[in-house]
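Listed features, source Swiss-Prot:
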- Cys154 to Ser: Severe reduction in catalytic activity. Does not affect TRX1-mediated activation. Severe reduction in catalytic activity and loss of TRX1-mediated activation; when associated with S-163 (MUTAGEN)
- Cys163 to Ser: No effect on catalytic activity. Requires higher concentrations of TRX1 for activation. Severe reduction in catalytic activity and loss of TRX1-mediated activation; when associated with S-154 (MUTAGEN)
- Cys316 to Ser: About 70% reduction in catalytic activity. Does not affect TRX1-mediated activation (MUTAGEN)
- Cys350 to Ser: About 70% reduction in catalytic activity. Does not affect TRX1-mediated activation (MUTAGEN)
- Cys390 to Ser: About 70% reduction in catalytic activity. Does not affect TRX1-mediated activation (MUTAGEN)
Amino acid sequence: MDFVKELKSSQDYMNNELTYGAHNYDPIPVVLKRGKGVFVYDIEDRRYYDFLSAYSSVNQGHCHPDILNAMINQAKKLTICSRAFFSDSLGVCERYLTNLFGYDKVLMMNTGAEASETAYKLCRKWGYEVKKIPENSAKIIVCNNNFSGRTLGCVSASTDKKCKNNFGPFVPNFLKVPYDDLEALEKELQDPNVCAFIVEPVQGEAGVIVPSDSYFPGVASLCKKYNVLFVADEVQTGLGRTGKLLCTHHYGVKPDVILLGKALSGGHYPISAILANDDVMLVLKPGEHGSTYGGNPLAAAICVEALKVLINEKLCENADKLGAPFLQNLKEQLKDSKVVREVRGKGLLCAIEFKNDLVNVWDICLKFKENGLITRSVHDKTVRLTPPLCITKEQLDECTEIIVKTVKFFDDNL
C-alpha cells in the first residue's frame, strides 16, 4: 500500500480510480474524504452541502454518532452468522420494524435492488399459490420510467433504454403503464394473470415526478377490486424523505407490500427490508429465498438505531416543515429564469427541471460544486435537491441562495 503515499491531489485520486476501477459511473469531479451532518469535505478540506445524500441514504445525516456507536458496539460482538442460525439481534430488529410500520412480517435483505427482486418472487409465488394463476403465467405491472435497480429483473422491469441496451434477453411478463394514469392501470389489471402492481410513491430517478393526490387512493381501490397485490417501492421515498415515515401515508393508503432500503441504515451499511402481512409473506418457505448477509446481526443493530434516530430527532417532521416553504421559495425566486422549466417536489425530495436545449445540467452541477453544494443530475435535464433531513432552516436558506445564484449565472450567460 505504499502507493497511497503518492496520491496527493484530487486529480491523483480521480486518476487512480479511473485507472483501476470499472467505468460504470461518471462521477462529479470532487474527491470526498469525510462527512458530518449535512456537510461533506473533499481531500483539500473544502466543505460542501450534500444535496444528493447518497440518493437519500443519509436522511439522518452523515456519520450520525448514535448509529456509528451502535455499529461499533455490535461489530465488537458478532457481525454475521448467516440465517443458518438464530441471532440475538435479528428478532429484535424484526419486531421493531413490524410494530413501527404495522405489518405482520419483514424479510431483511441488503440493497434496494434485492428488495425489488424479492418482491418479484414473493408476488409471483402469491399469484400461483393464492390467486391460482396458471403456472409460469404470472404478470407484474410497473410504470414507465420507473427505477428499482440494475439487476436483470430490475432492468427487465425498466423502460430506460440505457439500462437495457445489450443486456437482453430480459425477464418476461412485466407490463408497463404510464405513471399517474388510473385508466391505463385498470385496463391491465383486468388480465387475470396479473399478480402485482409495483409503484414508486414519487418517481425519483424519472426526475422527481409527484402524482396527483387521487392516484394512490385509486391504485389501492383498483388493486383490491382485481385481487392484485399493491406494492409500494419506498426505497427512496420512505423514512421521512417526503415528510412522512412512508410517502404512502400522505395518501391514506396501506400497500400490501412495502419495500425499504437506503436510509434504513442511515448510510452506514447496506440494508433493505420487505414488509407484508402473513397472508402474503408466508407463501415463502425455508430454502426458497434468502441471502448470506441479509438480516445479519450488524445490520439489525444498525437498522434499529437508524430508525430510532429518525423518530427521536423528528426528522420526518423536519422534512415536512421545511419542504413546502423551500419549494415555494425556489419557485418564487426562479419563476423568471430563462433556463428553468419547473421546480417540483414533496417534502425534501425536490428537483429543478432545466431547459436542456439552453443549458447543460452537467455544467450546472459543476457550478453548484464551485459554489459549495454538491448534487447530481437525473438524465439530461433535471437536478435533484435532496439534503439530509437534519438540515436546519438557516442552512436551507443558505442553500437556496447558492441555488438561485447558480441558476442566475446561467441566465446571465445565455
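Note that Cβ sites are derived from N, Cα and C of the backbone, with glycine treated the same way.
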Restricting the comparison to the mutagenesis positions Cys154, Cys163, Cys350, Cys390, which residue's C-alpha is spatially nearest the C-alpha of Cys316 (mutagenesis position)?
Cys390
Fewest Cβ neighbours within 10 Å, where candidates are the mutagenesis positions Cys316, Cys390:
Cys390
In which DSSP state, out of helix, strand and coil, do we find Cys154 (mutagenesis position)?
helix
Between the mutagenesis positions Cys154, Cys163, Cys350, where is the Cβ count within 10 Å the lowest?
Cys163
Round to a whole number and give the Cα-to-Cα distance in Å for the pair Cys163 (mutagenesis position) and Cys390 (mutagenesis position).
33
Length of the line joining the Cα atoms of Cys154 (mutagenesis position) and Cys390 (mutagenesis position), in Å:
31
Cys390 (mutagenesis position) - helix vs strand vs coil (DSSP):
coil
Cys390 (mutagenesis position) to Cys350 (mutagenesis position): how many Å between their Cα atoms?
16
